[in-house]
Amino acid sequence: MSHSVKIYDTCIGCTQCVRACPLDVLEMVPWDGCKAAQIASSPRTEDCVGCKRCETACPTDFLSIRVYLGAETTRSMGLAY
C-alpha cells in the first residue's frame, strides 16, 4: 500500500528526511524558496511503507513532512464511519 507524503513550505533543505528514508522515497530538488536552495520532494510515494522515519528526522517539529497512512487519509477526507 502506498502512502501520501506531503512536503510543506517549512522545509529548510537540511536533507535529514532524505537520509532517514530506508527506501529512498525522498530526494532533494532545487528550490529558491529557502536559504539552502533545495527542498525535499517525494517522487516515489508508491514505495513509501509509512515508517515515518522522515517525520522523526525532520528538525522543524514534523511540519515539513507528513506521511498519511491509508486509514489517516480516509479519516482526514471524512470517509471513515
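Note that the numbers count up from 1, one per residue, in the order the chain is shown.
Backbone N, Cα and C atoms are what each Cβ position is placed from, and that goes for glycine too.
No substitution from the list is modelled in this structure, which keeps its original residues.
According to Swiss-Prot, the feature domain '4Fe-4S ferredoxin-type 1' maps to 2-31. Residues or ranges marked as [4Fe-4S] cluster 1 binding site by Swiss-Prot: Cys11, Cys14, Cys17, Cys58. Quoted from Swiss-Prot, the note on the mutagenesis of Cys14 to Asp is: No detectable PsaC, D or E; when associated with D-51. According to Swiss-Prot, the mutagenesis experiment Cys14 to Asp or Ser carries the annotation: Considerably decreases amount of functional PSI, grows mixotrophically only under very low light. Residues annotated as [4Fe-4S] cluster 2 binding site in Swiss-Prot: Cys21, Cys48, Cys51, Cys54. Per Swiss-Prot, the feature domain '4Fe-4S ferredoxin-type 2' maps to 39-68; the stated evidence is sequence analysis. Among the sequence features in Swiss-Prot, the mutagenesis site Cys51 to Asp is noted as follows: No detectable PsaC, D or E; when associated with D-14. Quoted from Swiss-Prot, the note on the mutagenesis of Cys51 to Ala is: No detectable PsaC, D or E.
Overlay of Swiss-Prot feature records on the structure.
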| residue | record | Cβ within 10 Å |
| --- | --- | --- |
| Cys11 | [4Fe-4S] cluster 1 binding site | 22 |
| Cys14 | mutagenesis position | 18 |
| Cys17 | [4Fe-4S] cluster 1 binding site | 25 |
| Cys21 | [4Fe-4S] cluster 2 binding site | 23 |
| Cys48 | [4Fe-4S] cluster 2 binding site | 22 |
| Cys51 | mutagenesis position | 15 |
| Cys54 | [4Fe-4S] cluster 2 binding site | 26 |
| Cys58 | [4Fe-4S] cluster 1 binding site | 24 |
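Here the candidates are the binding-site residues Cys21, Cys48, Cys58, and by Cα distance the one nearest Cys14 (mutagenesis position) turns out to be Cys58. When the binding-site residues Cys11, Cys17, Cys21, Cys58 are compared by Cα distance to Cys51 (mutagenesis position), the shortest distance belongs to Cys21. Per-residue pLDDT, averaged over the domain '4Fe-4S ferredoxin-type 1' (2-31), rounds to 81. Looking only at Cα atoms, Cys48 ([4Fe-4S] cluster 2 binding site) sits nearest to Cys17 among the binding-site residues Cys11, Cys17, Cys58. Taken residue by residue with DSSP, Cys58 ([4Fe-4S] cluster 1 binding site) is part of neither helix nor strand, so it is coil. Cys21 ([4Fe-4S] cluster 2 binding site) sits 16 Å from Cys11 ([4Fe-4S] cluster 1 binding site), counting Cα to Cα. The separation of Cys54 ([4Fe-4S] cluster 2 binding site) from Cys11 ([4Fe-4S] cluster 1 binding site), Cα to Cα, is 12 Å.
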